[in-house]
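Participant: According to Swiss-Prot, the feature ATP binding site maps to Gly250, Ala251, Phe252, Gly253, Cys254, Gly255, Lys256, Thr257. Ser384 to Ala appears in Swiss-Prot as a published mutagenesis result, with the remark: Significant loss in AMPK-mediated phosphorylation. The annotation that Swiss-Prot gives for the mutagenesis experiment Ser411 to Ala reads: Reduces the interaction with CRYAB and MTOR.
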Amino acid sequence: MDFSKLPKIRDEDKESTFGYVHGVSGPVVTACDMAGAAMYELVRVGHSELVGEIIRLEGDMATIQVYEETSGVSVGDPVLRTGKPLSVELGPGIMGAIFDGIQRPLSDISSQTQSIYIPRGVNVSALSRDIKWEFIPSKNLRVGSHITGGDIYGIVNENSLIKHKIMLPPRNRGSVTYIAPPGNYDASDVVLELEFEGVKEKFSMVQVWPVRQVRPVTEKLPANHPLLTGQRVLDALFPCVQGGTTAIPGAFGCGKTVISQSLSKYSNSDVIIYVGCGERGNEMSEVLRDFPELTMEVDGKVESIMKRTALVANTSNMPVAAREASIYTGITLSEYFRDMGYHVSMMADSTSRWAEALREISGRLAEMPADSGYPAYLGARLASFYERAGRVKCLGNPEREGSVSIVGAVSPPGGDFSDPVTSATLGIVQVFWGLDKKLAQRKHFPSVNWLISYSKYMRALDEYYDKHFTEFVPLRTKAKEILQEEEDLAEIVQLVGKASLAETDKITLEVAKLIKDDFLQQNGYTPYDRFCPFYKTVGMLSNMISFYDMARRAVETTAQSDNKITWSIIREHMGEILYKLSSMKFKDPVKDGEAKIKADYAQLLEDMQNAFRSLED
């Protein structure tokens, strides 16, 4: 929000509007003489005018959480009420920007103050007022038209990827008395004037919205389109939908951040909001360094991924209270782009740090601790955040659909999934990608454990798969069965060795190894494997399962005859086929293209059928 427009202590002539600091404990300040203040109202604390938010009222005493460092605040310092809730500015200029937890633009602050740290009490508006945007009004709007909340009345081409649709704020309506002609305007220029019941209102391209309030929609719709991540193990076995909620819990070093970054790089979303909430500063700087260099192809033109990304950075050394706000800031930005009709993905890395911030502030307020010292309302807060996801029909005209998908990384201490944050999250989200320390130690990445992970969206997506990839659902079921059987056989193998197993079981073990090493494992740092399109995923799985079926059939049909086929015979004769199966992943979707890869996989299937025929003859 625009902190420069909030009232200042020195401008205030009436002393009666001040409260006074009564006590300071870390980021929590208590103030007296605050009668008339509202819950979640923004205040300015002390002579440095630090931004804070009221989180508890008792008589005329208010408890305030301050979003900046409170050193130097003393008892008796003035506290000024602003009468506004914590809000964000929504308008052109969000994409490609990087904000802190309360939407202060970090690059603008650094260029104005020439400092690598954020000075205290800094006043900078979130969206720059110096940039002129080219505003194109809607064709069907003219003076006298009626317009209600959510209607799109103009378009700004923010960059070559994002058409920023300028919408009327949800609670306004009226008839148009003025609409700006096409031209260049900055974010504070009036582009629309409405009259409703004799009252005139002016609107610029920027709207302000309180972060703790959900943006209204016409109706919620069932999700039915997959969120393709480009990671085979996730797309094939545990799919998420556009508008779904996902948790990625895992111990340190399991690759949570790499998965959430690859989601932001390669997923089929239109807009990415990446909230780094209490994680290392290096991870945010890595995102800032990598994303501008990464490109995607849109209509034959190569575009930087940063053009569809906004970052909310709140690293572990920034004030704790702002960490709690950063999640709300991120989800409000996501809902705004959803209302334009885009599919938005929001990455929260990591919600555990956010819960720790809640725990710290709750401890300062001397509230009754629940499990592991977290506050009793932890589950409710998590739910209120995750429930803002979903696929919706947006308010206003023209009719459009949008969605917000939330992917929350959770880092339980010691990788223990019974930790309160993880268990509360799992009760809310629909998809669980559980990362396994043992797999990560074996350098099997992405280290998603296929036995404990699950997705509740399988049924919802069946219709989509039947339409586009008819053979996929039975393939997935078969692959899961093979992996499960392999897990059951592993115990027997440890006791009696591989040699004494039945021939069909040997095939199961070998194909499971093939699936694990050459299908589920994926190297995110190579050009051919960092992103795997869905047709390639289906093609690879199809050939592996076909090999399994043919090998089993060959063994079972010749079991009674004299020249029976065993697994060792298959392995001897099919060395080349097995090699080709395990090198299917080296086909580069960018260089080779879809048609060539599909043709190669079909050719491999034909070779396989011929090899089995000659073996049986």
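Numbers run from 1 along the shown chain.
Backbone N, Cα and C define each Cβ position, glycine as well.
Here the original residues stay in place, and none of the substitutions has been built in.
A quick note: this is a predicted structure, and the numbers were derived from the prediction, not measured.
Looking at the shown structure, can you explain where the listed features end up?
Facilitator: Secondary structure at Cys254 (ATP binding site), as computed by DSSP, is coil.
DSSP assigns Ser384 (mutagenesis position) to a helix in the three-state reduction. In sequence order, no residues are near Ser384 (mutagenesis position), counting only same-chain partners six or more apart with C-beta under 8 A.
Its Cβ placed at the centre, Ser411 (mutagenesis position) has 26 other Cβ atoms within 10 Å.
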Participant: What whole-number Å value do you get for the CA-CA distance of Ala251 (ATP binding site) and Ser411 (mutagenesis position)?
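Facilitator: Here the two Cα atoms lie 6 Å apart.
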Participant: If one measures from the C-alpha of Ser411 (mutagenesis position) to the C-alpha of Phe252 (ATP binding site), what distance in angstrom results, rounded to a whole number?
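Facilitator: Answer for this pair: 7 Å between alpha carbons.
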Participant: In sequence order, what residues of the same chain, 6+ apart, have a Cβ less than 8 Å from the Cβ of Lys256 (ATP binding site)?
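Facilitator: Listed in sequence order: Ile248, Gly250, Asp349, Ser350, Ala409, Ser411, Leu435.
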Participant: Around the recorded ATP site, report the further residues of that chain (criterion: Cβ within 8 Å of the mean position of the Cβ atoms of Gly250, Ala251, Phe252, Gly253, Cys254, Gly255, Lys256, Thr257; site residues excluded), sequence-ordered.
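Facilitator: After dropping the recorded site residues, what remains is Ser411, Leu435, Ala440, Ser447.
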